[in-house]
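Trainee: Not my notes, these are from Swiss-Prot:
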type    : residues                                       : note
VARIANT : I108 to V                                      : In strain: cv. Nd-1
DOMAIN  : 144-453                                        : domain 'NB-ARC'
VARIANT : E167 to A                                      : In strain: cv. Nd-1
BINDING : G192, M193, G194, G195, L196, G197, K198, T199 : ATP binding site
VARIANT : Y264 to H                                      : In strain: cv. Nd-1 and cv. RLD
VARIANT : H440 to R                                      : In strain: cv. Nd-1 and cv. RLD
Amino acid sequence: MVDAITEFVVGKIGNYLIEEASMFMAVKEDLEELKTELTCIHGYLKDVEAREREDEVSKEWSKLVLDFAYDVEDVLDTYHLKLEERSQRRGLRRLTNKIGRKMDAYSIVDDIRILKRRILDITRKRETYGIGGLKEPQGGGNTSSLRVRQLRRARSVDQEEVVVGLEDDAKILLEKLLDYEEKNRFIISIFGMGGLGKTALARKLYNSRDVKERFEYRAWTYVSQEYKTGDILMRIIRSLGMTSGEELEKIRKFAEEELEVYLYGLLEGKKYLVVVDDIWEREAWDSLKRALPCNHEGSRVIITTRIKAVAEGVDGRFYAHKLRFLTFEESWELFEQRAFRNIQRKDEDLLKTGKEMVQKCRGLPLCIVVLAGLLSRKTPSEWNDVCNSLWRRLKDDSIHVAPIVFDLSFKELRHESKLCFLYLSIFPEDYEIDLEKLIHLLVAEGFIQGDEEMMMEDVARYYIEELIDRSLLEAVRRERGKVMSCRIHDLLRDVAIKKSKELNFVNVYNDHVAQHSSTTCRREVVHHQFKRYSSEKRKNKRMRSFLYFGEFDHLVGLDFETLKLLRVLDFGSLWLPFKINGDLIHLRYLGIDGNSINDFDIAAIISKLRFLQTLFVSDNYFIEETIDLRKLTSLRHVIGNFFGGLLIGDVANLQTLTSISFDSWNKLKPELLINLRDLGISEMSRSKERRVHVSWASLTKLESLRVLKLATPTEVHLSLESEEAVRSMDVISRSLESVTLVGITFEEDPMPFLQKMPRLEDLILLSCNYSGKMSVSEQGFGRLRKLDLLMRSLDELQIEEEAMPNLIELEISVSKRETKLIIPNRLRAFGQIYC
């Protein structure tokens, strides 16, 4: 486990040697020697892992190595900080820089020599403790792209959630959901121990076509052990999709009772389905039920819980359904579907070994799929190694195999994937994790290395998808064939928290207690109120990351003058001070909730963060002042509503730019944005005299663009047949996967052009107008998976029988109700049509 940290630090030394070309020779030589020694120590750590040495001596030695690796990182980051602070000085003070740099070099040489003495002591103790048999680090020397290619070969194709052994349960519960004679609000409780598949069964019901057709209003929310009723109510309101973004920001400030009244009003008189996943206390249901009308529309509520008393403790009409363990035959079927993906020939010995291990899983689906994910990447001969490892740890039948399987699966991960898994411990229980945000955080932390073939974000996505493929992480939402959000099962989250604690990796604070508290921990995370955290007044100068997931609160007690090594700041809903003191040279990620900005001098602060990679400002805030990003040449993602002007320089690595005004976009130099993948251009002015101009020529350089959104509250006339548009769109259409157009009035039918885009998977036309007929030919939209046409006006829409062969989601709504629709019946079955 410690090997993940040491390999990360070894990589950091290597990167530092490359980046600091002007480094003094003495510093360079000492660092190279230190890197060699730490690489060697890393090999012995791998040996400790491989031999499964868990004696106190090995643990003590591993702890020495862990502390040493962290101290190496501190020395490097502090030295880099001093160099950057000197490089920013101007005027006469520059004359002293040369002397200062030499003094800094002498200082780090002294620090490194102390570290070298320590590593010699660590080596002597290794020999004394008898830790030998050097094992080379796995994947050493491979480039990121090569490791990803190896992962890609081992990955399965996109797999829908497999539900084995629950077919009868699903049939019974579906009948309860669709019972037309039951007009009252009816509650279905699914209960059983963790890992049995309660959430999987509930999701199967929630996503079934019959349920979608029956319930126009559906919502899903998680509860968990540490819940706030107001948060749960807000999640239900958001999930229903009945409330505008502007309205959502208003009701975020409501008290709990006001939210109850608001949600009740939304659902009154409607046939709804609400899934409340993972309830631990009856009080949680008592807090929610007042907001869910007991109407006579045939509404339903599904509850999942581990506790029988909670399942049967709901009032009103209900049905409690207990999930059972899988039979051996069902267990083997589930295992076979996942474990044999890369094995062509299954001999008798292999089958026997597999069945012995599956038997030990005792019918627990989560244990079975994690075991299958572990074995699916191994050769038949390696199956015996896993089996032997299980037997060594299972001293008697009273020990459950699940924790052992989870631990083995973690140990088999590459160090990058281990760091990704550990990082999942920062998120609250049952939290739906936005995958793009997770990727941006992992890159900002320095855990991911790219190369000339692959961007760091692509590498990070593959490591996360490896966790999904191994069933260590669950995909929740997909778009365009990609995972967009994920969730970690609470049993696996417990594993991540336990290992993070052992590695001094994360401090997590909640209302009750810090799950792990240390003044030298790298990351500090607050899940609920900030007051408890700030009241302890700890000073952790080694902190690299601070993240806040709690409710609205004031930021007090964080002294940024002493936190100069910070790489990640995600303030969440904290009310920010007027300014942040200190030069945060190492900062790579800054996340801000718009409701918390107030007098925060966002423009002045952002412009100083020269090495920032990701700037995220939540979409509930419109930045109307000009933001100067010209010195921020490392930017990769700029996310927010920047309508006051955005000054951008040479940012070749910029991949995300959402959203800026049309005027700001037209002033940029798109030829510098060669890696831009996601672009959002929006106009906020509602003036009818205001004419918005789309410069199509500005898009011709964006050959990497995948997602394009153009939005305006005023009517913008758009032609896709002008010479400029045709020339520009011919370039970007080759890469586009998603197009969203809002408030556009088309001068001609856009479909003949849009349907030819070879990679287009999502098309959304919202509040658009076209006075004519839209036609989709038989060969049109070959890869399209989602089509939303929410038009203000449209005379006619015709889709030929063979068009859109891959469509799985369809919604058509036209305010002008006399629209003529000619749509194949097979497509009508995929969605909702209101015309």
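Yeah, the Cβs are placed from backbone N, Cα and C, and that goes for glycine too.
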Trainee: Apart from G192, M193, G194, G195, L196, G197, K198, T199, which residues in this chain have a Cβ no more than 8 Å from the mean position of the Cβ atoms of those residues at the ATP site?
Mentor: T304, R306, L323, P365, L366
Trainee: I'd like the Cβ neighbour count for H440 (variant position), meaning other Cβ atoms within 10 Å of its Cβ, all protein chains included.
Mentor: 28
Trainee: Given T199 (ATP binding site) and E167 (variant position), what distance in Å do their CA atoms have, once rounded to a whole number?
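Mentor: Cα of T199 (ATP binding site) to Cα of E167 (variant position) measures 14 Å after rounding.
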Trainee: Over the domain 'NB-ARC' (144-453), work out the mean pLDDT and round it to an integer.
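Mentor: Summing pLDDT over the domain 'NB-ARC' (144-453) and dividing by its length gives 88.
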Trainee: If you draw a 10 Å sphere on the Cβ of I108 (variant position), how many other Cβ atoms land inside?
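Mentor: For I108 (variant position), the count of other Cβ atoms within 10 Å is 22.
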Trainee: Cβ-Cβ under 8 Å from K198 (ATP binding site), same chain, 6 or more residues apart: which ones?
Mentor: I190, F191, G192, D277, D278, T304, T305, R306, L323
Trainee: Highest Cβ count within 10 Å among the binding-site residues M193, L196: which residue is it?
Mentor: L196
Trainee: Taking Cα atoms as reference points, which of the recorded positions G195, L196, G197, Y264, H440 is nearest to I108 (variant position)?
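Mentor: Of all the candidates listed, H440 is nearest in space.
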Trainee: Return the count of C-beta atoms lying within 10 angstroms of the C-beta of G197 (ATP binding site), excluding that atom itself.
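Mentor: That number is 26.
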Trainee: Using a 10 Å cut-off, grab the number of neighbouring Cβ atoms around the Cβ of T199 (ATP binding site), all chains included.
Mentor: 23
Trainee: Could you tell me the C-alpha distance between Y264 (variant position) and G194 (ATP binding site) in angstrom, no decimals?
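Mentor: Just about 31 Å between their Cα atoms.
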Trainee: With every protein chain in view, what's the tally of Cβ atoms within 10 Å of the Cβ of G194 (ATP binding site), excluding that atom itself?
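Mentor: So the Cβ neighbour count for G194 (ATP binding site) comes to 16.
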Trainee: Residues with Cβ closer than 8 Å to the Cβ of E167 (variant position), same chain and 6+ apart in sequence?
Mentor: none
Trainee: If one measures from the C-alpha of M193 (ATP binding site) to the C-alpha of H440 (variant position), what distance in angstrom results, rounded to a whole number?
Mentor: 34
Trainee: State the Cα to Cα distance, in Å, between L196 (ATP binding site) and H440 (variant position), rounded to an integer.
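Mentor: So the Cα of H440 (variant position) lies 33 Å away from that of L196 (ATP binding site).
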Trainee: Can you give me the same-chain residues 6 or more apart in sequence from G195 (ATP binding site) with a CB-CB distance under 8 Å?
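Mentor: When sequence neighbours closer than 6 are ignored, G195 (ATP binding site) has L364, P365, L366, C367, A402, H489, L491 within Cβ distance under 8 Å.
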Trainee: Tell me whether Y264 (variant position) sits in a helix, a strand or coil according to DSSP.
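Mentor: Its secondary structure by DSSP: helix.
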